[in-house]
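See below for the structure under consideration.
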Amino acid sequence: MTETVTDQGKQRSSKLQKNEAAKDEQVEGKGKETLESGTDKSAEQNSSLLVGQPDVIDNDNVQTVDDFKNLMYKMQETRRAIVFALLNEKDLTKDDVEILKRAYEKLTDNQTHSFQREMCTLTTKLSVNIGDETRGLEKDLKYLDALMNIRREEPNLLWPIIMSRVDLFSILANYHPKGKETFLKEYEDTVKFLKTFISSEAITGKKPIFITDWDGTMKDYCSQYATNLQPVYSAVGMTRFAASFTRISAVLTAGPLRGPGILDLTAMPIDGPVMFSGSWGREWWLSGKRVVHQDGITDEGFNALQRLDDEMKDLLHTSDYAPFALVGSGVQRKVDRLTLGVQTVCHHVTSELSNRYQMAVKERMHRVDPNSQILVFDPSTELEVEVVAHNSGIIWNKGNGVERLIKSLGDSLQSPGKILICGDTLSDIPMVRQAVKQNPDGVLAIFVGAKMSLREEVKQVIGDESRCCFVSCPDVIHAAMSQILNEHCIGK
């Protein structure tokens, strides 16, 4: 087993990972939507991405796919600036908030109906579900408006005091998929649960460890992975919670670090108290460098994947296949594979177009690997395919990612001290198992939106139902973290 440290731009890759847990996360992460009260649910469930027949079209007044992505990424840069200001006692600029308002106005103009936004490429019109992007901005604007109102009334107050006076629960409760009453019950239970987690420092003398999945756990699912962007309120709360109450906090996701990946999509400081990983913990961003665990990966496999990634960028920018950049997983360059979205949850890409796209992918694979000795085309689910580099048979899961992080940091999961693992699918169970193996009585787990079978598995692995907590959506956790921080601030 080897570990390499490289600059951000350099990448490695790895093995054929036929892992049911990983598949579980990929299937659920495709375009699953968290539906909230007050929205047109039927429209969202029946629409995701509608791709028209290729033809030369009139693009007047219709936003292009590239324009949409550029709008969202520039808006996310502004979110990061706002988060930085709030965390470092800087003034918020009116311009920054206005940028978010203008982005929201753009997303809700007459090109959008019931969260379906009409867009185009050079030859194709399409309709994209932007419900998650819109709601995230809506919640942020309410949150920032509350902060700014208090700041105007009492300009000498520090941001933590101002934040403690904002009722985040009331802002988020209306968006809970099961209503306010359920939100309140889950919120109260989660506040108590998190208090148990952070109180362990007083008993053991060590701050606890917090490790979490991302999509579906700390961030609502989005129809487009490429624009699954973290809101301000979430970024501020997670960063402050990690800094105040934990000695290690980490996000461990199946997606990549870059390209886009978690480092592009988060609004948290990437070199702050929360660390980030991609590819099931095969790649980490630590101390400003990309750390890659390349077990079983050959140089030939890495090079072939890198060349295919370049081929895919060319394919999406110079053909009728541009819409596939926004189909589910889009194009994700992971350590050992490329994950490619080929269909939406609601099957709004025609079979003919999806098949043509997959044939185009195979043709690009042949350019890179003409003898089919390095790359494997794996139609892993009906929603996505994977192009995987041949490997030495090593099976990697998120538990391995946790193990490598702790080893890299020179720390331990063993007692004394508590560990909180958060997830939402079977692919997150290996993180729980890894922690329980090292610290049987010190592991707590929060799982989001889990089916009964998954809940039972979590309880069985933990071995103590009182150390398990289940909620319906990520916002419950964010509201609970906010309350813990508010009480901590008032206590000071």
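Here the Cβ of each residue, glycine as well, is placed from N, Cα and C on the backbone.
Annotation of the mutagenesis experiment D213 to A in Swiss-Prot: Loss of catalytic activity.
In the three-state DSSP scheme, D215 (mutagenesis position) falls into the strand class. Feature annotation from Swiss-Prot assigns Mg(2+) binding site to D213, D215, D424; the stated evidence is experimental evidence.
While the structure shown retains the original residue, Swiss-Prot records the mutagenesis experiment D215 to A with this note: Loss of catalytic activity.
There are 24 other CB atoms within 10 A of the CB of D215 (mutagenesis position), with all protein chains counted. Under the heading active site, proton donor/acceptor, Swiss-Prot lists D215.
The secondary structure of Y221 (mutagenesis position), as reduced to three states from DSSP, is coil rather than helix or strand. Annotation of the published mutagenesis Y221 to A in Swiss-Prot: Reduces catalytic activity; the original residue is retained in the structure shown.
The Cβ of S329 (mutagenesis position) has 25 other Cβ atoms within 10 Å, all protein chains considered. Here Swiss-Prot describes S329 to A as a published mutagenesis experiment; the accompanying note says: Reduces catalytic activity.
The 10 Å shell around the Cβ of Q332 (mutagenesis position) contains 25 further Cβ atoms across the protein chains shown. Annotation of the published mutagenesis Q332 to A in Swiss-Prot: Strongly reduces catalytic activity; the original residue is retained in the structure shown.
Here Swiss-Prot flags Q332, R333, K334 as substrate binding site, drawing on an author's statement.
All protein chains considered, the CB of K334 (mutagenesis position) has 25 other CB atoms within 10 Å. Following the DSSP three-state reduction, the secondary structure of K334 (mutagenesis position) is coil. The annotation that Swiss-Prot gives for the mutagenesis experiment K334 to A reads: Strongly reduces catalytic activity.
Record note (Swiss-Prot), mutagenesis D336 to A: Strongly reduces catalytic activity. The unchanged residue is displayed.
Under its mutagenesis annotations, Swiss-Prot gives E386 to A the following note: Reduces catalytic activity. DSSP classifies E386 (mutagenesis position) as strand under the three-state reduction. Taking Cβ-Cβ distances under 8 Å and a sequence separation of 6 or more, the neighbours of E386 (mutagenesis position) in its chain are R337, L338, T339, L340, F377, D378, S380.
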Completion exercise
Per the 10 Å Cα distance test against D424 (Mg(2+) binding site), the mutagenesis positions D213, Y221, K334 reduce to D213
Handout entry: Between Y221 (mutagenesis position) and S329 (mutagenesis position): CA-CA distance (Å)
Key = 11
Problem - Entries of D215, Q332, R333 which, being recorded positions, have CA atoms within 10 angstroms of Y221 (mutagenesis position) - result: D215
Exercise for the section: Please report the number of other Cβ atoms within 10 Å of the Cβ of Y221 (mutagenesis position). Expected result: 22
Practice task
Do me a favour and check the Cα-Cα span between D336 (mutagenesis position) and D215 (mutagenesis position); whole Å is fine.
Solution key: 20
